[in-house]
Amino acid sequence: MNLKTTLGLLAGRSSHFVLSRLGRGSTLPGKVALQFDKDILQSLAKNYEIVVVTGTNGKTLTTALTVGILKEVYGQVLTNPSGANMITGIATTFLTAKSSKTGKNIAVLEIDEASLSRICDYIQPSLFVITNIFRDQMDRFGEIYTTYNMILDAIRKVPTATVLLNGDSPLFYKPTIPNPIEYFGFDLEKGPAQLAHYNTEGILCPDCQGILKYEHNTYANLGAYICEGCGCKRPDLDYRLTKLVELTNNRSRFVIDGQEYGIQIGGLYNIYNALAAVAIARFLGADSQLIKQGFDKSRAVFGRQETFHIGDKECTLVLIKNPVGATQAIEMIKLAPYPFSLSVLLNANYADGIDTSWIWDADFEQITDMDIPEINAGGVRHSEIARRLRVTGYPAEKITETSNLEQVLKTIENQDCKHAYILATYTAMLEFRELLASRQIVRKEMN
């Protein structure tokens, strides 16, 4: 180990020691270490078997579920649970790692799509997992094919790594990479081929550019797609979900390759994350019993259907950041069998995406079919989200708006409903959690 690496380790770990006692610093120690040695990540990661999880939606939950399973196998798994998924956050994760008690060093990391190529200059994953790619933060990522090419460029740097893809996404059909490829997906009963919803993106045939149809469409552009023009269809699946046993707003049960599993988290979109976690675990040699044990011990993920109480109100915090994710979150809360208040917190910082026009493509119209006595529109762009909610036809007099998140919290505390959902963009979620943590309603970190 050379001098600059040694200094980087010392500076990074010292800053982590100080910041952790102040309750801060998920990325700063890595930033400090990288200033001493820009290649320090290569030294830190060289003795690890690494699984990388990337994609638009579902990175954090897929990673958390996978870690829960692999802890049943290895006892200790390195990960970045708070979602610090750019190079400074990844460097911090390795800087603060504890020595493995089993002698097997394994890391499961969620990595930002735009940061992946740079990070792969320094790490050698054995497995890449891509959950999906949807339109997200257009000012940062551009359109979906730009994002996909960013990821493929990173994967090509590690040609020996296996790539695990969501086979239900037409975008992932026959990727131009030298790596071994495996697919996971929903293999449910098929019906007559039909067009996807008119507002769905990414439904052009990857071979002839015709419009795809679906024999089964789970949501957005995902499902058993087929092109009636050239015969192109979804590839054979290596990991198959064959039955939905139960689906509610806070849990689900399903069958994957003959084994029934369950997670204590709601929504169809999150079952894809569980399916990806099962596929990763099986790829790494875990059996179904260990997978079940891991799922049974899984708990709330940072800001992703995280539950807590404000006074006597049971509250659930849900991250939203793009049209598909927001629509699926709305589909999930629609399954609630009780009335609830709704808060929608919209920020427009860099990490949220500065362009907030995506809210007009999310299906907020569904709220008019739900038992929602009142809505709080909050965050920096509270007036924009309030306008979007009024356009749905929901009564304008039942919508309050404020940029003050303390006021949102106070409103929830004083409401008549015993249940509340808070849908929040990324930085709004962080700010709201910070407020909750300051009142000891939630833990600041979820390690």
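Each Cβ is built from the backbone N, Cα and C atoms, and glycine gets one as well.
Every residue here is the original one, so none of the noted swaps is modelled.
Under the heading active site, Swiss-Prot lists D355. Annotation source Swiss-Prot lists Zn(2+) binding site at C205, C208, C227, C230. A mutagenesis experiment is reported in Swiss-Prot for this position, K59 to A, and the note states: Loss of activity. In Swiss-Prot, the entry for mutagenesis N85 to A states: Loss of activity. The structure shown retains the original residue. For the mutagenesis experiment D136 to A, the note given by Swiss-Prot reads: Strong decrease in activity. According to Swiss-Prot, the experimentally introduced change D139 to A is described as follows: Slight decrease in activity. Listed in Swiss-Prot is the mutagenesis experiment R140 to A, annotated as follows: Strong decrease in activity. In Swiss-Prot, the entry for mutagenesis E143 to A states: No change in activity. The structure shown retains the original residue. Quoted from Swiss-Prot, the note attached to the mutagenesis of D355 to A states: Decrease in activity.
Taking the Cα of E143 (mutagenesis position) as the reference point, the closest of the recorded positions K59, N85, C227, C230, D355 is D355. Here the recorded positions are K59, C205, C230, and the one with the most other Cβ atoms within 10 Å of its Cβ is K59. Within the same chain, residues at least 6 positions away in sequence whose Cβ sits under 8 Å from that of C227 (Zn(2+) binding site) are C205, D207, C208, G210, L212, K213, K233.
When the alpha carbons of D136 (mutagenesis position) and N85 (mutagenesis position) are compared, the span between them is 16 angstrom. Under the three-state DSSP scheme, K59 (mutagenesis position) falls in the helix class.
The shortest Cα-Cα distance between N85 (mutagenesis position) and any of the recorded positions K59, C230, D355 is the one to K59. Annotation: D136 carries the greatest number of neighbouring Cβ atoms among the mutagenesis positions D136, E143, D355 [cut-off 10 Å, Cβ to Cβ]. Under the three-state DSSP scheme, C227 (Zn(2+) binding site) falls in the coil class. The Zn(2+) site is set by C205, C208, C227, C230; from the centre of their CB atoms, other residues of the chain with a CB within 8 Å are P206, D207, Q209, G210, L212, E228, G229, G231, C232. Within the group of recorded positions (N85, C208), the Cβ with the highest number of other Cβ atoms inside 10 Å belongs to N85.
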